[in-house]
Amino acid sequence: MNRGFFNMLGRRPFPAPTAMWRPRRRRQAAPMPARNGLASQIQQLTTAVSALVIGQATRPQPPRPRPPPRQKKQAPKQPPKPKKPKTQEKKKKQPAKPKPGKRQRMALKLEADRLFDVKNEDGDVIGHALAMEGKVMKPLHVKGTIDHPVLSKLKFTKSSAYDMEFAQLPVNMRSEAFTYTSEHPEGFYNWHHGAVQYSGGRFTIPRGVGGRGDSGRPIMDNSGRVVAIVLGGADEGTRTALSVVTWNSKGKTIKTTPEGTEEWSAAPLVTAMCLLGNVSFPCDRPPTCYTREPSRALDILEENVNHEAYDTLLNAILRCGSSGRSKRSVIDDFTLTSPYLGTCSYCHHTVPCFSPVKIEQVWDEADDNTIRIQTSAQFGYDQSGAASANKYRYMSLKQDHTVKEGTMDDIKISTSGPCRRLSYKGYFLLAKCPPGDSVTVSIVSSNSATSCTLARKIKPKFVGREKYDLPPVHGKKIPCTVYDRLKETTAGYITMHRPRPHAYTSYLEESSGKVYAKPPSGKNITYECKCGDYKTGTVSTRTEITGCTAIKQCVAYKSDQTKWVFNSPDLIRHDDHTAQGKLHLPFKLIPSTCMVPVAHAPNVIHGFKHISLQLDTDHLTLLTTRRLGANPEPTTEWIVGKTVRNFTVDRDGLEYIWGNHEPVRVYAQESAPGDPHGWPHEIVQHYYHRHPVYTILAVASATVAMMIGVTVAVLCACKARRECLTPYALAPNAVIPTSLALLCCVRSANAETFTETMSYLWSNSQPFFWVQLCIPLAAFIVLMRCCSCCLPFLVVAGAYLAKVDAYEHATTVPNVPQIPYKALVERAGYAPLNLEITVMSSEVLPSTNQEYITCKFTTVVPSPKIKCCGSLECQPAAHADYTCKVFGGVYPFMWGGAQCFCDSENSQMSEAYVELSADCASDHAQAIKVHTAAMKVGLRIVYGNTTSFLDVYVNGVTPGTSKDLKVIAGPISASFTPFDHKVVIHRGLVYNYDFPEYGAMKPGAFGDIQATSLTSKDLIASTDIRLLKPSAKNVHVPYTQASSGFEMWKNNSGRPLQETAPFGCKIAVNPLRAVDCSYGNIPISIDIPNAAFIRTSDAPLVSTVKCEVSECTYSADFGGMATLQYVSDREGQCPVHSHSSTATLQESTVHVLEKGAVTVHFSTASPQANFIVSLCGKKTTCNAECKPPADHIVSTPHKNDQEFQAAISKTSWSWLFALFGGASSLLIIGLMIFACSMMLTSTRR
């Protein structure tokens, strides 16, 4: 479906949009023909109801509400079962809903007779279908039937690529259909739930607006035209990004799917069943609730703690079947829990103590210096456990140890300074804190003050490439992760349990050698004693325990099993409730955007093959560079203050990134001082800067050659003089011109003629005579044989070519994105056809296999098991890195006193294991193995006046098609991939890293905790947990453990491939790929349709053409200008092409007259650009003497490579030839001969 759903409809003009204030249905009701059957009744009913309910607000009459009796009279006119709609309508009008806004009213009015419900077999609405532009369209993932007697019987065409299906709309319904538009500038649009914002190429809505069941709804502009159809949504924090179908200006359908999108079709309701003992019940309708039977309700939750519908059961247990708002406002999941006292390491920054605000854990994974704190107190609840926004509750340290409450103003949080509290819920606080070495939570009231300090280093954090202490007011927004301040979000679960009852010494009294159980007023307590025999009992008044003489022989406690507490190691696990519950961990770590500073842009000074960056910043800013060739040579440096950095730039280019600025790519031009067409010293100066080594070698060679030539000439002259004068030295007074004597000594030599040679062979070797004579005859015979064999082939080929539908053209295109390759297709009998192939994009797509994911782990230390006067035994457990150990001779002591009546026969079973961190979903790394890579390119092909875009795999096999065009590309000349065999992906960044294999964990190293996915149950780990013997002062579980290998890897991961990849590759993920790598050449075979060619008789015929270059600057841009003067037989379009790789023309086709001139622009990298240009097939040569460019550095890559024959100017060659064989050489030789003659003709006696 290359044209989407509207191939035929895109060419007709859109009908004029209907005005919003004039209801279209009422205006057209009179002239419409009467419809027969059920469809007509439904249409009339829909029109009437819409006019009464919605159109009332738009009528041009006084805004009086319609009397209720008239609405009731209209209701019975609905099809059978009138009572059911009545009750439904009454139910809808009972809640006091806010009045719909203007955008909602408009959407509702337009959707009234154009949008249809899609229902499943049970009659539930699961999505929508809409009538638009002569078609009825429905999302493919909405599996149901359109609630319309006619539309439900239509045959739909499916398109899985766009997740849509469509059918032709009946003719009598087309006038009521929507129209669509491809124009959607940034701003706000309308849909069923209000406003939709379009920005950055995405449609977004506030979170919580819209959801399942909204698939298929339209998004409309203010004119009522559809700009998009909603398919689903992806939660992105405070807003939801919509997955939509839109259309471009050519009518082609475009599907936009944000990452993490969920389809918004309403799933069929499946009743989940939960268990209580052997009895099953629907999870959303438990047999009891917490307010009625707290203990039994907790039993139900604990038994179904691992059920997939646990959240549904938890909500049902809390709601108790009540629909009143007062109930929902005070009942919360933390109503099931209670605060507790825990052992704090530093109370008031000094000594350990039992604290009501013991800090259990601190998370600091957010990028905005926000921390999440878990304590033993509860925030947002009053003393009774009801939700109260301005209160908190805590376990009192006083003798009664009851739950107390206070105002949230008493809660203070600090690190190295005060923190700002952002949100709170249950055991958790969310605060933004300055850096520090510890975290302190304090309760400061007028009566008392208590605090707890946890040693935890809070490091200053920043995102981006510039360090800052405080986020700027103005700057740039980049992706980051923050804690969601909404209390309703969940980051996972925390484990809860009902602890063993705490024994309080205050419940026992010793008097006169007797022990008494002394319960608080109106409370029951249970005592256990070992006074010879084991004794136990439950009393409500002061009672003597017979046989006991000391308090240490007994323990007494209150039994309350109606509350959960956090599974803290400071509490004792209950023997009867080993099952655990779980509650949601609030304040999820979510992706967001953070404001970061942007350093002052560098002052860039361009030089010859180098740039200087003058940098000035008042905070640490990162500067990274890499070369865009085969050897990237990446550099990284943090800079502060004023400084200058110099970098060499070559033809391949250099990329530098300064702070949070966008990457900048620069390329060196072959600019140089001097003039390649000037005097010798200017030529030497020019080439010395461009090619210093070769220039030095050439000048040195020329100098040496001249010195050798002069030296040899002088020596030869001396020797000739000596040799010639020697014979006359014996003849006294001889005067003879020596030059004449030398000339006489030279013998003449002439080659024999053909006749003399043949006569000699006939006389001396007749066989060779005949062989010599047969050579021309043999050549003639071979030539005739070849012609006789080729003639039938040429005849058959010519007949076959006349029948084919396409002409195949093969060429090789450089794999350099955005650089066009141009060719001229010359076909016998047809006019030349210009062909331009541009690699718009390229992707190296490796096949990958995810080995595992890893992230920061959380150590879970459950409440220990205590056995008084006995021993325990460890049992195996299905947890990652599970460690268990039993310690004997312990003396458990808590804030209520001793918990056992034995001194040393007690035992404690300590356990510990690890889990994925609650923030692992937002901060984890993928360990991936990379295998064979495939390559895909996006091509832009222009032939004649036709432009086509297509994607094709570069494997030499798989064809790519676009309309009548067929292309086969590859294989590429050189295989390349920037990825090693093992890579790690973390937050969109890719690292080549040799990670450990799955199952080969090492404590403190990358991969110390591994899972195949974030939701899998196959978690394995090795963190070297070692349990230690607890001390007697309090109940606790001491242990040691290796630090997180994931955190250590993050701090030493090095630079990602995005900054170090060769060939200028851009690395992307989801899927893993390398984009726009400039390397290699791609062979391409293209079948050009016959319709693209023009017969020679129909094309202009250029008889003469002449090229004159008016201006030429060799550079990366089109710096040359040439004028082609021509004579043609007719007016028309002519292809113009450069047949030399020395120059590339900017134009592909020009308009010619019968006689005239056209100007073309060309790009060359050579100072002497001599290239052949053809106009309508007529060729001529352009000779250009190009000047060096003024700009040393440019931002565009070169379009041509320099060739040897064009690298040296014609003037340089002239000077070089003149040096060795021109007039100067002749002059030197003449002078030498003259000198020799003078010496030889001189007389000596």
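Even glycines carry a Cβ here, placed using N, Cα and C.
Look at Swiss-Prot and you will find 114-264 tagged as domain 'Peptidase S3'.
DSSP classifies His141 (active site, charge relay system) as coil under the three-state reduction. The Cβ of His141 (active site, charge relay system) has Asp163, Ser215, Leu231, Glu263, Ser265 as same-chain neighbours under 8 Å, each 6 or more residues away in sequence. Per Swiss-Prot, active site, charge relay system is recorded for His141 (among others), and the stated evidence type is experimental evidence.
Marked as active site, charge relay system by Swiss-Prot on the basis of experimental evidence: Asp163 (among others). The number of other Cβ atoms within 10 Å of the Cβ belonging to Asp163 (active site, charge relay system), over all protein chains shown, comes to 20. Mapped onto three states, the DSSP output places Asp163 (active site, charge relay system) in coil.
According to Swiss-Prot, the active site, charge relay system annotation covers Ser215 (among others), on the basis of experimental evidence. DSSP classifies Ser215 (active site, charge relay system) as coil under the three-state reduction.
Neighbour list (Val351 (variant position), Cβ cut-off 8 Å, at least 6 residues apart, same chain): empty. According to DSSP, Val351 (variant position) sits within a strand segment. Quoted from Swiss-Prot for the published natural variant Val351 to Glu: In strain: AR339 and HRLP.
When secondary structure is read from DSSP and collapsed to three states, Lys398 (variant position) falls in the coil class. The Cβ of Lys398 (variant position) lies under 8 Å from no Cβ of any same-chain residue at least six residues away in sequence. One natural variant catalogued in Swiss-Prot, Lys398 to Glu, is accompanied by this note: In strain: AR339.
For the natural variant Arg500 to Gly, the note given by Swiss-Prot reads: In strain: AR339. Look at Arg500 (variant position): DSSP puts it in coil. Applying an 8 A CB threshold to same-chain residues 6+ apart, the list for Arg500 (variant position) reads Leu571, Ile572, Arg573, His574, Asp575, Ile866, Gln899.
Under its mutagenesis annotations, Swiss-Prot gives Cys724 to Ala the following note: Loss of palmitoylation.
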Cβ neighbour count within 10 Å of Ser215 (active site, charge relay system): 28
